Amino acid sequence: MLPEASSLWLLRLLRDVQLAQFYRPILEELNVTRPEHFDFVRPEDLDNIGMGRPAQRRLNEALKRYRSGVKSKNWVYKILGGFAPEQKEIPPRSDSPLCFHEPEGGLKCLIPEGAVRRGELLGSGCFGVVHRGLWTLPSGQSIPVAVKSLRVGPEGPMGTELGDFLREVSVMMKLEHPHVLRLHGLVLGQPLQMVMELAPLGSLHARLTAPAPTPPLPVALLCLFLRQLAGAMAYLGSCGLVHRDLATRNLLLASPRMIKVADFGLVRPLGGARGRYVMGGPRPIPYAWCAPESLRQGAFSSASDVWMFGVTLWEMFSGGEEPWAGVPPYLILQRLEKDRARLPKPPLCSRALYSLALRCWAPHPADRPSFSNLEGLLQEAWLSEGRCVREVTEPGALRMEPGDPITIIEGSLDTATWKGQNGRTLKVGNFPASAVTLADLGGSPVTHPAHRGSPAHGEKCRGGTDGDREKATLQDLPPARSHRTKMPLQRMRGISKSLESVLSLGPRPTGGGSSPPELRRTRAMPQRLPDLPPRPPDLPPRPPIICNSSQPTQPHKARPKRESSHNHRTGAPGASKATVPSGGPLSDPEWQRKVVEVELSVHGVTYQECQVALRTTGGDVASAIRNLKVDQLFHLSNRSRADCRRILEHHQWDLSAASRYILARS
């Protein structure tokens, strides 16, 4: 039976001093419904309901504190925040447990010890073990939960473990987000127990590493998980918290298409003007996931969580592999800072997403994107979806049948071979571009082909987000994929050559092995499978780069790009190969003159890039030149396109001077 609204104060008072079992006798036998009624209760009355004299003294002390408006001195409440006596009493819903609507910082729910039954062991941590459990609500309804119990030794819980456990409770009880694991309540028994939402499908890491015959996760679903994770981490940041342990092992699958951030044992509040948390002493931390400043100084911030987000992205697309496997923890910092090494691009990861990961791994925290920006950047890097239009049975090609959904990982209009995943078989491989057509798959959120592969197109992940673009679907994409013009790989070689010749820069140190150096602009190896992202109206397309060897490409940082569907060129829906987009007759001498003028004005660009730049600007030579210079500077730096444009304007559009300015500050 649930308490009446008028007597909630009594239940709170009794629970505060661990006398909740006397709630019904005091209410029904002694008819106490208001605090002043205790003035007429004698000690023998309390004796008659079984309350001993020590308990009576505790009750009297609690009554004094309640009447004086002083909060309870119970140790749990002192740490977690107690029930405010002046709080307005609100009766619980008939289908809810004995929960009270608490002020911010108050307990969500105190659960009777007998209401929770523990089952099989799900896992264990530094200071607790997690069991599957069953929570019986006062209404009689039972719901499956996860129960985390404080690990107790022969002499009781250690002070550090108890503090960490209660700190985790205090964090979780303030959080409410669809992609953050929810705390239902706390059991004040022996041992202390947290009753949490159950994620029945286990951790994402366990799912990624599940052996056959468990099928792999679709790469499009991994992209969805990344967006959910970015939203949850943006929420934690808005709460002034740093997670410090972001990894696939701490992402739980609440359903086949939903993850939730869990394990808040290392979460700490961000403080000070610099908005960071600095460890006070040696404590265990996940070295392979940590940012350099965390390993060097013990400093954690939202920017260090962004670094961990990049490592988590790498985990997802590498099948749950351990980052920096085989590298001793004490050498990881040296690899990151001295060698400037970064984790290599996983085979299933598009260049756009890897470029985004590299941006998350910027050496300086201020250069990393925020989680709120990452949500938009991921939208820009979204993988395109298509459908098979003819059977593919060629040796070595990805097998597909008409109607199969195909997620395009890499591909561009100037190549006849693309890379993707068959949504029916979940196999990944190369296939003829003519076998797939981009088509609206019924409103799925496949707005921008995330495989805007070339580092260039990973760069679509830079800058702010545009609401209209985020809502775009495949209907916004040109049917013939002709929005992306031919972009030969020679273009990236041109960019590298341009920067070297103009700036006289020597080769930068490599990361060694297969790890790409941070922030190095790509000297691309020959690639076979460029990508096909839509191009913004004011920006020339970037060169596709695909790494077909163990040496990872070193893509540019990802940046979001703004574009609208009316700027896309049109073509036949079933077009299999890219054609030169319309926009000016290539045989027109005036048009040829403009192309040559643009090519001579921007060192390192290709003839095809100049054509695209002119078409996107309606033949305006000056605008085309400026857009190409912005594009060049964009790939050299970790700045947004808007910043690059401002820097170029400050240097009177002198690309050489602007490049030196940026490199001096990188």
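Every residue, even glycine, has its Cβ placed from backbone N, Cα and C.
This is the original sequence, none of the listed changes applied.
Because the structure is a prediction, the values reported are computed rather than measured.
What Swiss-Prot records for this protein:
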ACT_SITE  Asp245  active site, proton acceptor
BINDING   Leu122, Gly123, Ser124, Gly125, Cys126, Phe127, Gly128, Val129, Val130, Lys148  ATP binding site
DOMAIN    116-383  domain 'Protein kinase'
DOMAIN    381-441  domain 'SH3'
MUTAGEN   Lys148 to Ala  Loss of autophosphorylation
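Shown on the structure are the features that Swiss-Prot records.
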residue : record                       : DSSP (3 states)
Leu122  : ATP binding site             : strand
Gly128  : ATP binding site             : strand
Lys148  : mutagenesis position         : strand
Asp245  : active site, proton acceptor : coil
Handout entry: C-beta crowding around Ser124 (ATP binding site), within 10 angstroms
Key = 13
Fill in the blank from the handout: Ser124 (ATP binding site) sits from Asp245 (active site, proton acceptor) (Cα to Cα, rounded, in Å) at a distance of 15
Problem - Inter-residue C-alpha distance, Leu122 (ATP binding site) and Lys148 (mutagenesis position) (nearest angstrom) - result: 10
Fill in the blank from the handout: For Gly128 (ATP binding site) and Lys148 (mutagenesis position), the CA-to-CA distance in whole Å is 6
Completion exercise
On the domain 'Protein kinase' (116-383), the mean of the pLDDT values is 89
Completion exercise
Here the 10 Å Cβ neighbour count for Val130 (ATP binding site) comes out at 20
Completion exercise
Cβ proximity for Lys148 (mutagenesis position), under 8 A, sequence spacing 6+, ordered by residue number, returns Gly128, Val129, Val130, Gln193, Met194, Met196
Problem - Cβ neighbours of Leu122 (ATP binding site) where a neighbour is any other Cβ within 10 Å - result: 17
Completion exercise
All chains considered, the count of other Cβ atoms within 10 Å of the Cβ of Gly128 (ATP binding site) is 24
